[in-house]
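Enquirer: Under natural variants, Swiss-Prot gives ALA353 to Glu with this note: Increases resting cytosolic Na(+) concentration. For the mutagenesis of GLY358 to Ser, Swiss-Prot gives this note: Decreases sensitivity to cipargamin and (+)-SJ733. Does not affect the establishment of infection in mosquitoes and parasite transmission. The structure shown keeps the original residue. Among the sequence features in Swiss-Prot, the natural variant ILE398 to Phe is noted as follows: Found in parasites grown in the presence of spiroindolone compounds; confers resistance to spiroindolones. According to Swiss-Prot, the natural variant PRO966 to Ser carries the following note: Found in parasites grown in the presence of dihydroisoquinolone compounds; increases resting cytosolic Na(+) concentration. Record note (Swiss-Prot) on the mutagenesis of ASP1247 to Tyr: Decreases sensitivity to spiroindolone compounds.
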Amino acid sequence: MSSQNNNKQGGQDINNKKDSDDIKPSVSKEDLINSLKNDELNKNTTMDQNDMKKNENMNIKKNEVLNNSNNVEDGDNENSKFMNKSKEGLNNINGEKNDDNNSIVKVEESPKSIGYNYYASESIENLCKEFGLESINTGLNSEQVKINRDKYGENFIEKDEVVPVWLIFLSQYCSPVVLLLLVAAVASLALNEVVEGVAIISIVTLNACLATYMEKSSGDAIGKLAEMASPQCTVLRNGQKVVIPSREVVVGDVVLINTGDSISADLRLFDVIELKTNESLLTGESEDIKKTIVADNLSTPFATNLCFATTSVTSGSGKGIVISTGLDTQVGKIASQLKKSSKGSKLTPLQVALNKLGGLIGLIAIIVLVVIISLAVIIKYRDPAHADKDPTFVIIIIGVGFAVSSIPEGLPMVVTITLSAGAKDMVKKNANVRKLPAVETLGCCSVICSDKTGTLTEGKMTAINAVTICKNSSLSDENNKLTKTFDFYPTKGFEPCGGLFDSNELTSEKKKEIVIAKNQNTSYDKVLYNYGNPSNKSVIVDKTRSLMFAAYLNSYDTTLSRDPKTLKWGIHGNMSEGPIVVAAAKVGYSFINNPNHKSYLDNFQRLDDLEVTFNSSRKMKITFYKLKTVNVFENVYLDKPGKVYTHVALIKGAPDRLLDRSTHLLEETSMKKVQVSWNSTITQEERNVLIKKNLELSQKALRVLSICIKPLTDQNIEELKKLEDADERLKYVNYDENGGFIPMGYVASFDPPRPGVKEAIQTCREAQVKVIMITGDQKPTAVAIGKLIGLIEEKSEQVEDINSLAIECSELHINKNPNEPILPNDQLDEFTDKILIYSRAQPEDKITIVQSLKRKGYLVAMTGDGVNDAPALKAADIGVAMGINGTEVAKGASEMILIDDNFCTVVSAIDVGRTIFSNIQKFVCFLLGTNIGEIIYLSVAIVAQMPFPLEALQILFLNLMTDGCPAVALSREPPNDDNMKTPPRPKKQPIMTKRWWFYGILPHTIFEALCVLLSLAFSLYICTGFYNLNGIHNLCKTVNLVDVNDANVYHEYKYFCSSYEYRISTDYVGWVTNVSFWDPQNNEAVNFWGAAKGKVENINPLSDIVHPELRLRMQDGCSGDLTLDENGWCRPKDNKTSDGYNDELEGILKKGFEDVTAKGSKRGRTMAFISAVWCEMLRAYTVRSWEPFYKVFNRNMWMHLACSISATLTFLSTCIPGITSILNTTCLLWWQYLLAIFWALLNLFLDEIVPKVIYRRKYMTIKN
């Protein structure tokens, strides 16, 4: 609704109480003076105080006041209610008397009192003085232009600074999780672990690139506002007409505007010639606004004698004084609000939760790093796989590995991929997400504030009923003899095929038959008498067709046409007149049904210059036509003794307004013709019947328009031509010697709810998401729509029940006055906590409602389409702009755009948002559970003096490659059955709740650690014969050699190792002993696998149980500087010295040589690595639901693919040369792979039978 409705007052009951919206467009002298006197009203909430120049002791001329009050019709002084002022003492203000002459009334109060727009009410003469404008005919001089520019500023809206791409990219590295990963990467590179460091940096950089792209693609709302400004403007300067850039326009400039111009600044008009502007960008009102010199309504910020920056001139021309520029204009104030709401970070609940999680992970990483390194130093931990490396270096590498294991490297990437995939899902549901985190934010939305027209409804008004009004009618409604209700049918959007039938006769069966007749292109009369068929001759048809003809002629500038490509019917022109044009076509008034229609219409000459256009103050439109036949309009006879009616005024508008101005009725004569009942005027009883009928229709959610006629003589027309002002013509038509209006009937239209809206609202109710409807409609219509879509229960019939759920937005203001300040927060919050329907709403009311709801702790989604909706969209947690009817500014201020403008899309998006968060919980639980499990089994391995189950690079591989795919698959999980049957999560709820920690993460970490450690111990045992470091270290023999430079320094070298291995092959199953020794024949260190069957301690190379080939190699003993030890193995002699390097030293296992214990340990650890991978891979299956995993096993085929990829990558990492050396893995035998997987299956079994069973019993309802 237009902001011109700002004068709406108080609450409105459903009974016949006249809206205070009925304030007439003029203001009485008494009210204006009283408003100036009233100190309590010396504020202006509609326009900024800063926009009003304070001017005490201002003189107001009585004749100016009287000019304004001349337009007040009799009985229309309801502005007194608006001001709530007594009319006493008008001639004695501040002790100064006012006579009937043009004397001056001195008023000490500032004229900028609340309820009156200063720039609309102030005289042009005083505005000129205020701005230094000497003459409106010459404009400003150059010196005054400079003064005004310095004083009021330049005329531009400053765009937000464009954030460069590189800065957006760098900002992606500021999250705690990403910073931790960067620290781990730097540490890895510093320790020469290049592969690990590069891998981490690559993953983080890829994630930053994705996030940068999404953020950069979002629009700039303030920039869009600035782009709307006209590039140039025509002004008067120094007596000359010049064209200047709009930015150079200053306050006080005289601006000339013409058809097609975009207005550069806010103007006060002083000269207009049929000037109309379109202000829909600001007000949301699609109607062109006819501009006047004298304002229709002084209380609205969008008075008709003002023009506004960024609006366009649709017809006519005019001149005006610039009253505001730049950020002081109406559109500038919107830009200021946008800037204000943009200040500071607007983190979504997910971003907050991820930051908290990152902080927790960082704390864990630091603690783990310090504790593990300290513990490893204390116990002098030495990894057998790196026995030849510096122990301190190994310990630091281990610490970094632990820190890496505590950080879920894949988390940022998976979150980004999840949100991106969710955004794509929403596009499929007609929701375009502009800001990626908003995808998930919808999941915790607890309130949806929705527009009605086009969002909850289809936005396609369709005429449903025609009601004729006629005395002595041969066919009338059952409950009265004055009206008769007819139904248009079928009613399918703008399709003009259909007829007009008696409502009492149009049963469900008849409707089906009519549809069949329509499809077969046969006459409806064969089914039911069509009162809209021109071929049917009856007095009732005369009445219905005359009613629709009058309505059609009044809507002359709206046309109906069919797209030749899509074959869809559409309306061109005023959409609010569309239903009338379509309905008229159904009774034969269209080019479609009547080829000669144009020539027929040409018989009715329209008098364009006399038209009274519709605005929100008049609530009516009047067109004037010359009659084809005097005293006859269509089938209505206007004869009156002594009068010759040559013209007719056709009036269409609000029923209450038109009924107030009606004096006579039509009647049906005994001769079965329709004529005006001039002999009697409308009685109160007859008025009550018409009022009741209007109310009956409006309570069915129908928009009711009254159609009236007023016959005029040639003399009337001549007198009307002398009146330049439309309101004067309205007054004349209403109160001339011919009487007032003659009502012909009502046309009731219905904007049907969108399919699925009622079900969507019920879904929201089940999901405990509050739905609020905000509309410009009157309260009864809004309530009726609310009932129709299920927003209010049908049983809510009592006024007190409805008032507890629906209010007019004026009630949000002090004294129920929309021009006074908003109620205090505590009182306001009481309203917004329970109200579901806000009627008579203005765009500025939306931001008030949003702010109140946010104070109450709700997470608010707000829909909007206009420029003036942008601040509310920005203030809401989730701004939702309309894709079809939305302005670019609204889209730029929003997080999401509804491609189809459909409310159901918002609900679908909430469903997707909840699913996304649920899936984020699942993969965060999955990643944290596996990572903490890694910390536990790595820590226990150190304490238990066992080799590490995994190395640092294996951990990174596990976290990124094998965990990454299942985590992404978890993000594609379908919603749970109760997804939209649970309340929205609180905004401050962490990602991982206590339940997730106690039943999801901690049990799994314990079970995974247990299974991996069991796998490590068992694997080491079957590969080396021992499971701990001491046992493995004792398998090797060493020699201590004196340093060549210092006799007190010794260097320790291994010269022999043995280990045990359990084999399963076709020819042997059992233990074997493997040895590493110095081969004297080849003069090198070698490994001999299967040196002897069984576990042989202190093995001798010449023993009979030793493999013959080994005996052959050692049969000649050692030579040179080597000697045999007690078991017959070569070693350096005791007198041998060393410089600490063993590259040239014989008889030892040189640096870099991988002996049987190292190889056995690697094999055992590879098996543990396989177990860890499969533990985490199978965990992805168990974390999907609290139900047993087999029940949801096949609901997400992506999971099977992801786990197949992870399993394949893991297998390849143990078999492909090069990769195995990087990851320090080795290829296993088939049964060793199976044994490793067995421990993972044990982990799955424990996850299923312990925590999930307990959780289901405690929290889940058992379904019968």
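Count begins at 1; order follows the chain as displayed.
From the backbone N, Cα and C atoms, a Cβ is placed for every residue, glycine too.
Can you tell me where each of these features sits in the structure?
Expert: Long-range Cβ contacts of ALA353 (variant position) within its own chain (separation 6+, distance under 8 Å): GLN989, PRO990, ILE991.
In this view, GLY358 (mutagenesis position) is surrounded by 21 other Cβ atoms within 10 Å of its Cβ, with every protein chain counted.
Taking Cβ-Cβ distances under 8 Å and a sequence separation of 6 or more, the neighbours of PRO966 (variant position) in its chain are PHE923, PHE926, GLU1176, MET1177, ALA1180, MET1199, ALA1202, CYS1203, SER1206. DSSP gives PRO966 (variant position) a helix state.
Around ASP1247 (mutagenesis position), a 10 Å sphere centred on its CB holds 23 further CB atoms from the protein chains shown.
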Enquirer: Express the distance between the Cα positions of GLY358 (mutagenesis position) and ASP1247 (mutagenesis position) as a whole number of Å.
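Expert: Here the two Cα atoms are 26 Å apart.
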Enquirer: Per DSSP, GLY358 (mutagenesis position) is which: helix, strand or coil?
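Expert: Helix, per DSSP.
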